[in-house]
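This is the structure I have questions about; it appears just below.
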Amino acid sequence: MVLCPVIGKLLHKRVVLASASPRRQEILSNAGLRFEVVPSKFKEKLDKASFATPYGYAMETAKQKALEVANRLYQKDLRAPDVVIGADTIVTVGGLILEKPVDKQDAYRMLSRLSGREHSVFTGVAIVHCSSKDHQLDTRVSEFYEETKVKFSELSEELLWEYVHSGEPMDKAGGYGIQALGGMLVESVHGDFLNVVGFPLNHFCKQLVKLYYPPRPEDLRRSVKHDSIPAADTFEDLSDVEGGGSEPTQRDAGSRDEKAEAGEAGQATAEAECHRTRETLPPFPTRLLELIEGFMLSKGLLTACKLKVFDLLKDEAPQKAADIASKVDASACGMERLLDICAAMGLLEKTEQGYSNTETANVYLASDGEYSLHGFIMHNNDLTWNLFTYLEFAIREGTNQHHRALGKKAEDLFQDAYYQSPETRLRFMRAMHGMTKLTACQVATAFNLSRFSSACDVGGCTGALARELAREYPRMQVTVFDLPDIIELAAHFQPPGPQAVQIHFAAGDFFRDPLPSAELYVLCRILHDWPDDKVHKLLSRVAESCKPGAGLLLVETLLDEEKRVAQRALMQSLNMLVQTEGKERSLGEYQCLLELHGFHQVQVVHLGGVLDAILATKVAP
C-alpha cells in the first residue's frame, strides 16, 4: 500500500516501458503502474572497456534505450510521452560483464564461470521525462543503478546442461532466471531479489520520491532520511499546489483552551478517518482487469487472422484502414479499430502512411510464414472458442462439449469432431503442424538420441517433428504413424530436402493396428487427449513393441505436483476438459504410468516454452 501514492504520481501520465522483458512488465504491473510497452531498438554495442565501472555501462545502456524510444515516438506522431523508463541488467564476475548468451554453448560457458562463485547483478535504470517546445523534444534524465550479490552452488556438468537444454537461459543476462528453474542454482542472495529478476522496484520508488516529493523544510529539521520510502501519511500531506485557506478573522466565544482541545479532537478524528481510508483501500486490480477483459484482445487477434489482415500487409508498403477494409469486405471504421488494437498489442506498426506488419506478424501470423501459427489460430477461432462458451457445462458434467458445439454426440472423438470433413481435418492438421514446427527443434535436441537408429512418431500427423529428428540425426530412419485420413494429406506438408529419404509414412489406428517397429517411440502431445484407461492401453501396446533398451519419448505440458503454479499446464488441462476425454498430468503421474509398463531410467527436460520432454528406457521384465 505504501507504494500506491508514489506510483500514483504517474497514474494520469503516458508512461512507456522501453523493454520487451515480460519480467519487468510483471514487476511494474504488480506495483500498480499503468504503462505502454515499446521495446527499444537501440543496438547494445557500447564499448564496455570505455566505462570505469560495470554499472556505468548498465546505466548508459538503459538511458540510450529510453531515449531511442522517446525520440522514435515523438517523430512518429509529434506527441511526446510523459515518461519513458529504460532498464538494462548485467551480470559481472571477476570483472567480466555477462549479458544474454548467444547460443547454448555460450550459456554453458557463462554458467560454468558462475558455478561455486559469488557474482554481482547490476541493473541500470533511466527515467526520462519528456516534453516538447517549439516542435522540439526536450528530455530530462534521472538514472540510478542497483547491485545485488548472488552466490551459486557448486554445479555439476550434468545439471548445467540440463538447465541449458531447458531453454530458460537464452533470454536472460548471465544465462539464468532466478525466479524460475534458475533458482535451483542459487545458494544465497544479498540485496534486492527483484533486481536479479530484472527491475529494482524498491529503488525505483525511492527515485520517484526524490523526483516528485522533494524534502520539505520540516522534514529536514526532523532529519528525515530520503533514501527510504516515506510513510503513507507523508504523501497525503503533499500536493501539487501548496497553500491552504486563511484563518477566520472573527473568533467564536469560548476559551482558547476549549478551542484548542476541540481542534485537536477534530484533527485526531480526521486523521483517524484518513488512516482508516488508506488502510482499507485495496490496490488497484490491474492484473484482475486484464484477466476479465483479456478475451477481447484474444478475439481481436483471432479476427484479424480470420480476415487475413497480416497476409494483406506482408511484404507490402503501409496501407490505410479504408484500403484494407475494401479488400476484405469490411467497414472502414470497424477495420480502423481492429488495426489500432493490433498496433497497440505490438502486432502492427502504425505511421502516417498507414499500417504495416511487425516482424512478429510476418513470421507467425501471416498464413504462408515458415513458422506460421495461422492454422493454430484458426483452430482456436473456429472450434476452441465455441467449446469454451460451454465451459460451465463441461465443469458441471465433467465431459467435453463437442455435442453442444457441433449439435451432435461425437461417438469417435477425432473422426467426428476433428476429421468430420476434409476442411475440418485440414484445419486441425494445419494447427498441429504450426505448433509442432515451433517446438520441434527443442524436442529433437532435448536429449542425445543418437543411439537410436530408428524412430516411430505415433500420431505424428504432418511429420513436422519427424523431419526435425531426421535433420538432427542423419542416421535415423523415422516412421510417421497416423490414421489413414491424416496420412493421405500429410505429404502436402513435407517440403523437399535431404531429410525426405529418412522419413516414411504408415497408416493405422494406434489403438488397434500393429505399431511399426522402431528403437525409439515418440508420443508428442498424444497422451493428454485420453483418459487413464486408454493411456494404459496405448502404453501397453508401445511396451509390447519395444525390445529391452528401446526408448520412449513423451512430450507433454507438465503440471506441477501440487497443481498450483504451472499456469499454462493448468490452462491446458481445462482445455482438455472441453475438447477431449483427457487431461494434463504431472511428472509423478507420468513416471508411475511409465514404470507400470516397464519403462525406467526416467529423465525430464523442461523445454522453457510450452512443453516438457520425458525420456524413458524399456527394461527387461
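Any Cβ shown, glycine's included, is placed from N, Cα and C.
Keep in mind it's a predicted model, so treat the numbers as computed, not measured.
Copying in the features that Swiss-Prot gives for the protein in this structure:
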| type | residues | note |
| --- | --- | --- |
| ACT_SITE | Asp88 | active site, proton acceptor |
| BINDING | Asp482, Gly508, Asp509, Phe510, Arg525 | S-adenosyl-L-methionine binding site |
| MUTAGEN | Ser19 to Ala | Loss of pyrophosphatase activity |
| MUTAGEN | Ser21 to Ala | Loss of pyrophosphatase activity |
| MUTAGEN | Arg23 to Ala | Decrease in pyrophosphatase activity |
| MUTAGEN | Arg24 to Ala | Loss of pyrophosphatase activity |
| MUTAGEN | Gln179 to Glu | Strong decrease in pyrophosphatase activity |
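Burial and contacts for the listed features, if you can.
The Cβ of Asp88 (active site, proton acceptor) lies under 8 Å from the Cβ of Glu44, Ala58, Met59, Thr61, Ala62, Lys65, Thr123, Gly124, each on the same chain and at least six residues away in sequence.
Applying an 8 A CB threshold to same-chain residues 6+ apart, the list for Asp482 (S-adenosyl-L-methionine binding site) reads Gly459, Gly460, Cys461, Ala490, Phe505, Ala507, Gly508.
DSSP assigns Ser19 (mutagenesis position) to coil in the three-state reduction, outside any helix or strand.
Annotation for Ser21 (mutagenesis position): same-chain Cβ neighbours under 8 Å, separated by at least 6 residues, are Ala87, Gly198, Phe199.
Just so you know, the Cβ of Arg23 (mutagenesis position) picks up 20 other Cβ atoms within 10 Å once every protein chain is counted.
Look at Arg24 (mutagenesis position): DSSP puts it in a helix.
Other C-beta atoms found within 10 angstroms of the C-beta of Gln179 (mutagenesis position) number 16, with every protein chain shown included.
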Looking only at Asp482, Gly508, Asp509, Phe510, Arg525, the residues listed as binding S-adenosyl-L-methionine, what is the longest Cα to Cα distance in Å?
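Max span of the S-adenosyl-L-methionine binding residues, Cα based, is 18 Å.
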Find the shortest Cα-Cα separation between Ser19 (mutagenesis position) and the binding-site residues Asp509, Phe510, Arg525, and name the residue that gives it.
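Sorting the binding-site residues by distance from Ser19 (mutagenesis position), the top entry is Arg525.
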Would you please pick out, from the recorded positions Arg24, Gly508, Asp509, Phe510, the one with the fewest other Cβ atoms within 10 Å of its Cβ?
Asp509
Please identify which of Ser19, Arg525 has the densest Cβ environment, defined as other Cβ atoms within 10 Å, among these recorded positions.
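By the 10 Å Cβ neighbour count, Ser19 comes out on top.
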Which of the binding-site residues Asp509, Phe510, Arg525 has its Cα nearest to the Cα of Arg23 (mutagenesis position)?
Arg525
Return the member of Arg24, Phe510, Arg525 nearest to Gln179 (mutagenesis position) in space, with distance defined Cα to Cα and candidates limited to these recorded positions.
Arg24
If you measure Arg24 (mutagenesis position) to Asp509 (S-adenosyl-L-methionine binding site) at Cα, how many Å is it?
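That comes out at 48 Å between the alpha carbons.
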